[in-house]
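For reference, Swiss-Prot has these:
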type: MUTAGEN; residues: Asp57 to Ala; note: Abolishes stable interaction with KLRK1
type: MUTAGEN; residues: Asn88 to Gln; note: Abrogates cell killing and interaction with GRB2. No effect on interaction with PIK3R1
type: MUTAGEN; residues: Met89 to Gln; note: Abrogates cell killing and interaction with PIK3R1. No effect on interaction with GRB2
Amino acid sequence: MIHLGHILFLLLLPVAAAQTTPGERSSLPAFYPGTSGSCSGCGSLSLPLLAGLVAADAVASLLIVGAVFLCARPRRSPAQEDGKVYINMPGRG
């Protein structure tokens, strides 16, 4: 089961990532990939694009949850037909 602390961490992770400035040097070693410190070719995302990405992510997540719900729910067993004649069951035929 997922703990509330993990959900809170996942919700606050984008906020922490947004607080960092592009090109900021990290405390990782220089040989670590992606720590050059430059942000050439990086651009800020426009607000409508960012809102669209968040909305698309939410819709995709809801579709996945719906598909899992439909596939994982218990199936109904077919109704028994009492009109059948059973040889070894007295009183039913």
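The backbone N, Cα and C atoms fix where each Cβ goes, glycine too.
In this structure the noted substitutions are not present, so the sites keep their original residues.
For the mutagenesis positions Asp57, Asn88, the greatest number of Cβ atoms within 10 Å around a candidate Cβ is found at Asp57. Recorded residues Asp57 (mutagenesis position) and Asn88 (mutagenesis position) have their alpha carbons 59 Å apart, per Cα-Cα distance.
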